[in-house]
Amino acid sequence: MSRDPLPFFPPLYLGGPEITTENCEREPIHIPGSIQPHGALLTADGHSGEVLQMSLNAATFLGQEPTVLRGQTLAALLPEQWPALQAALPPGCPDALQYRATLDWPAAGHLSLTVHRVGELLILEFEPTEAWDSTGPHALRNAMFALESAPNLRALAEVATQTVRELTGFDRVMLYKFAPDATGEVIAEARREGLHAFLGHRFPASDIPAQARALYTRHLLRLTADTRAAAVPLDPVLNPQTNAPTPLGGAVLRATSPMHMQYLRNMGVGSSLSVSVVVGGQLWGLIACHHQTPYVLPPDLRTTLEYLGRLLSLQVQVKEAADVAAFRQSLREHHARVALAAAHSLSPHDTLSDPALDLLGLMRAGGLILRFEGRWQTLGEVPPAPAVDALLAWLETQPGALVQTDALGQLWPAGADLAPSAAGLLAISVGEGWSECLVWLRPELRLEVAWGGATPDQAKDDLGPRHSFDTYLEEKRGYAEPWHPGEIEEAQDLRDTLTGALGERLSVIRDLNRALTQSNAEWRQYGFVISHHMQEPVRLISQFAELLTRQPRAQDGSPDSPQTERITGFLLRETSRLRSLTQDLHTYTALLSAPPPVRRPTPLGRVVDDVLQDLEPRIADTGASIEVAPELPVIAADAGLLRDLLLHLIGNALTFGGPEPRIAVRTERQGAGWSIAVSDQGAGIAPEYQERIFLLFQRLGSLDEALGNGLGLPLCRKIAELHGGTLTVESAPGEGSTFRCWLPDAGPLPGAADA
C-alpha cells in the first residue's frame, strides 16, 4: 500500500503541532473539529438517524442544548424532512450530493438546511436565511449568455469577474489561474474603486497549499464569513462511533485554517469566498472574492455561484480547445508539407533540414537539432557542439517520446548555461528511444514578474503568514516563451506522422541493405568457386579429346578399340554435365535479381506429370518407382519455377536414392499454405550437413566422388524464398531423406476465377 509522502499532522486538538509556513502543507484542514459561528452543525448516524455530534452553538439556532440533542433521532427532530432526506442520500452516494430544505424553526425563524453524506455519517448544516432578491435567477441567466458570448479566454475572465461582483456585491472579485508550478496569477479583476489592484500579479504556491488545492478540486465552494470570528467546537470533538475526527471537507460551515485566517486579515480582508474552476478533472483556477467586512452570502446565492463556476469551467475548456484548434488550423498546411516530404524521403537528414520545409517556423523556434542514424545536424541558433552532445545524452535518460519545458535549466540543471539559445526545449522521438529525434530550442526571454508581496523564496522565510502584499518586481532568468498547447499537440501529431513515414522508409532501406549484403555475399561466393567448377568439365573434355586424337581409327573413321569408345562416352557425359551446370547457373543468377514471381493458380498434379515425363529415361535407367499422392492441390505459384523446383528435387531423389530408388511425392495443408514433400530411401544426410547442402556448390564427398553440380538445392531454396516459402530437409544416415517445400497462399490471384 502506498504511503502519502506528506502525511497530515494530527489536528491541534489531538496534540498536533502549531502550523507555520514550513509545515502548512501538512495541516489537516478537512478535520478542524470546529465550524464557523454563523450556523450550526449536527452529525448523525446514516442508518438510524441518531444525532452523534453537534456544534456548541446549536442552541442558538435550534433552541435545544447539546445535552438534549444528543441521542435524538432525525426522524423526531425533522419528521417532515427525514423520509425525503433518506431517499436523496442513500448509502454509497457521492459526498458532493446534497439534500436542501428550508425550515420554519421556532427558535431562529427561517433556516436553510443542507445535508450531505460521508460514508455512514450524515452531516447537517443549519444557517439563517432570508428571501433572495427575485432578480437573481434573471441575473444568472444573463450571466450565462454573457459567458457563452465571450470571444476568447481573456474576455471570458473579465465577464466572469464582473458578473460575480454584480451578483454578490463583494468588494473585489478575481479570477486566479494556476500555473504548472502551482503559483497563481490574477488574470481578471473587478474591484471597488480605491482598492489596490492585483491584476497581473503572481502569488506563490504556498499561499494555497497542496492539500487546500486538492480540497478545492473535490468541493467547489469555500466561504469564510468573518476572518475575526472564533471557531465553534464540535461536541464531542471526535465521532463517538469511530473515535476519529469528523471529516468536514464538504461542509460550508467548516472552520477555516487559523493560518489562512491570519493571511486574509493581513490582506485587510474581512470575509472571503472562492469558487473552483475545474477543467478536465484538474484545478484550473479560482474565482476569489474578498470583502473588507464580515459577509455571509445567502445559501441560495452560493448555489447560484456554484452553478456559475461550473459553467465557467465548461466555457474555459471550450475556449481553450477552440484556441488550440485555431492554432492547429494555422499549422495544418505546414504539417502536410512536412508529412509529404517525409513520406517520399530516403534521407531524413537532407529532407527535414531543407529550408523550404521551415521546421523552425513550424514551432516558432530559434534552433533545431535533427538526429538520425547516429549523426546530428542543426538549423538556426543552437549551443556549441559539445553542449549539443550533452543535451542529446541527457534526452536519452528521459522517459516517454515527448519532452517540453520553457525552463530547461530547472529540468536539467547542467543545461542552465545554455539559456541564451536553449532556455526552452520541445523534443520528439521518431525512432526507438531518442536515437532518432527532433529537438526545437527557444532562446531566453528576460521576464519581469509582478509578485503580490513576495516571491516563492521570500514566502518561505516567515514562519507565519506574510504581512506585505505590495507589488514586488522580480526579473526571471532562464525562461523562454512557453510552448503553446497547440504546438505541443502539433509536435505529438508530427511525431506520429514522422514515426510512421520515416519508419517505413528506414525499414525499406534496412531491408534493401540486408538484401544487398546477402546478394553481394552470394555473388562473391559465386565468383570464388565458378572458375573451378566450370573449368573442371572443360579440363576433362580437353584431356580426353587429346587422348581421342591419339587413338587408331578404322577406315570409316569410327572407333576401332574399347579405349576409344570409353573416351567418347566420357566426353558425352562431361559435355552433358557442363550443359546442366551452365543452365543451372543461368537460372540461379537470374533469380538473384528477379522480382517476386507472379503467382497464379497452378495445378500441382499437372506440374508433377510434366516433370515425370521429362525424367522418364532416368526413371527407366535406375529402375525407380515413384508414388504420387492421388489428389494434388492447386497451388499459388509461378508454374515454370515450380516445375524447376520439382525437377531438381525428384532428380536428386533419383540420384541419391540408392539402387532402384523408391520415391514418394505428397502434400499436406500446413497453416496458410501447402507443404510439398519429396521423399527417398537413400543413404540419408548427417545433421551437420543438412544446412550445408543448400549452399552454393556444396556437395558431400570429394569433387570426383560427389554427384550433381552443387547448384540444384540452392536453386530450389531460392525459388521457395521468392514465393515467400521455405525449403528444409528431414534426414538421418541410413534412413533416407524428405525435402519439404512450404509455399504460402496468396491473396486474390490473377486468373483465380478461371482456375
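Cβ atoms here come from the backbone N, Cα and C positions, even for glycine.
Just the original residues are modelled here, none of the noted substitutions.
Annotated tetrapyrrole binding site per Swiss-Prot: C24, in sequence order. Neighbour density for C24 (tetrapyrrole binding site): within 10 A of its CB lie 23 other CB atoms from the protein chains shown. For the recorded site, C24 (tetrapyrrole binding site), the DSSP three-state label reads helix.
In the predicted structure, the domain 'PAS' (26-94) carries a mean pLDDT of 93. Per Swiss-Prot, the feature domain 'PAS' maps to 26-94.
The annotation domain 'GAF' is assigned in Swiss-Prot to 152-316.
According to Swiss-Prot, the experimentally introduced change M259 to A is described as follows: Binds PCB (in vitro), but difference spectrum is altered.
With a 10 A radius on its CB, M259 (mutagenesis position) counts 18 other CB atoms from all the protein chains. As a published mutagenesis entry, M259 to C appears in Swiss-Prot alongside the note: Binds PCB (in vitro), but difference spectrum is altered.
According to Swiss-Prot, the mutagenesis experiment H260 to A carries this note: 100-fold reduction of chromophore-binding activity. According to DSSP, H260 (mutagenesis position) sits within a helical segment.
Experimental mutagenesis is annotated in Swiss-Prot for C289 to A, with the remark: Binds PCB (in vitro), but has aberrant spectral properties. Within its own chain, C289 (mutagenesis position) has V164, R165, T168, F170, R172, V173, M174, S272, L273, S274, V275 as residues 6 or more apart in sequence whose C-beta sits under 8 angstroms from its own.
The domain 'Histidine kinase' annotation in Swiss-Prot covers 529-747 and rests on sequence analysis.
Rounded to the nearest whole angstrom, the C-alpha distance between C24 (tetrapyrrole binding site) and M259 (mutagenesis position) is 8. The Cβ of H260 (mutagenesis position) has 22 neighbouring Cβ atoms from other residues within 10 Å, across all protein chains displayed.
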